[in-house]
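All remarks here apply to the structure that follows.
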Amino acid sequence: MSTRNPQRKRRGGAVNSRQTQKRTRETTSTPEISLEAEPIELVETVGDEIVDLTCESLEPVVVDLTHNDSVVIVEERRRPRRNGRRLRQDHADSCVVSSDDEELSKDKDVYVTTHTPRSTKDEGTTGLRPSGTVSCPICMDGYSEIVQNGRLIVSTECGHVFCSQCLRDSLKNANTCPTCRKKINHKRYHPIYI
């Protein structure tokens, strides 16, 4: 009696075999993606004004952003000379903010300037100190206030200028320059006589 164990063959193969996955991919159809760009038609209305802000033109451009208020540029830039130096202007660059509202009078227009006119610089009516003056960046006193109060103008090794009292008080707390934090001590600064 010989018993044979017949081997069974599986038909169709394994469920997750590579061949099965390949057949599944080949038989399922995927919709093709169109790679062509569709043109978009731009309709330009007659009343709209288009301002190209990316180009550099020689003429100043005025843009009305709110339809009520507009900025008018009086003088935008200085014109260069042949040798490359800029011309000096006696008037300040400025712009005028005006309103279309009839209720507002012309006296209420706002003038915005980026530079101080020479007349106010000469009179000294501005709160800003002209260049060339010495002041302490800690107490904000100018040269005349420092000298009137019996203090000295002192400079550190790193070149920063303070009044003697402020620098002395600062060095009591930290042995560094108050401006650049370079290590200094009470022997590393000296008075300046102007």
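Any Cβ shown, glycine's included, is placed from N, Cα and C.
Heads up, this one's the original sequence, none of the swaps are in it.
Taking a C-beta cut-off of under 8 angstroms and a sequence separation of 6 or more, Cys136 (mutagenesis position) has the following same-chain neighbours: Ile146, Ile153, Val161, Phe162, Cys163, Cys166. In the three-state DSSP assignment, the secondary structure recorded for Cys136 (mutagenesis position) is coil. Swiss-Prot gives this note for the published mutagenesis Cys136 to Ser: Loss of ubiquitination activity; when associated with S-139.
Taking a C-beta cut-off of under 8 Å and a sequence gap of six or more, Cys139 (mutagenesis position) has these contacts in its own chain: Cys163, Gln165, Cys166. Residues or ranges marked as Zn(2+) 1 binding site in Swiss-Prot: Cys136, Cys139, Cys163, Cys166.
The annotation that Swiss-Prot gives for the mutagenesis experiment Cys139 to Ser reads: Loss of ubiquitination activity; when associated with S-136.
According to DSSP, Cys180 (mutagenesis position) is assigned to coil rather than to any helix or strand. Among the features that Swiss-Prot reports, Zn(2+) 2 binding site is placed at Cys158, His160, Cys177, Cys180.
There are 21 other Cβ atoms within 10 Å of the Cβ belonging to Cys177 (mutagenesis position). For the mutagenesis of Cys177 to Ser, Swiss-Prot gives this note: Loss of ubiquitination activity; when associated with S-180. The structure shown keeps the original residue.
In Swiss-Prot, a mutagenesis experiment is listed as Cys180 to Ser, annotated with the note Loss of ubiquitination activity; when associated with S-177. Around Cys180 (mutagenesis position), a 10 Å sphere centred on its CB holds 11 further CB atoms from the protein chains shown.
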Cys177 (mutagenesis position) to His160 (Zn(2+) 2 binding site), Cα to Cα, whole Å, comes out at 8
Cys166 (Zn(2+) 1 binding site) has its Cβ surrounded, within 10 angstroms, by a count of other Cβ atoms equal to 19
Residues lining the Zn(2+) 2 site besides Cys158, His160, Cys177, Cys180 (CB within 8 A of their CB center) are Thr156, Glu157, Gly159, Pro178, Thr179, Arg181, Lys182, Ile184
By a 10 Å Cβ neighbour count, the lowest-scoring of the binding-site residues Cys158, Cys163 is Cys158
Here the Cα-Cα span from His160 (Zn(2+) 2 binding site) to Cys180 (mutagenesis position), rounded to a whole number of angstrom, reaches 8
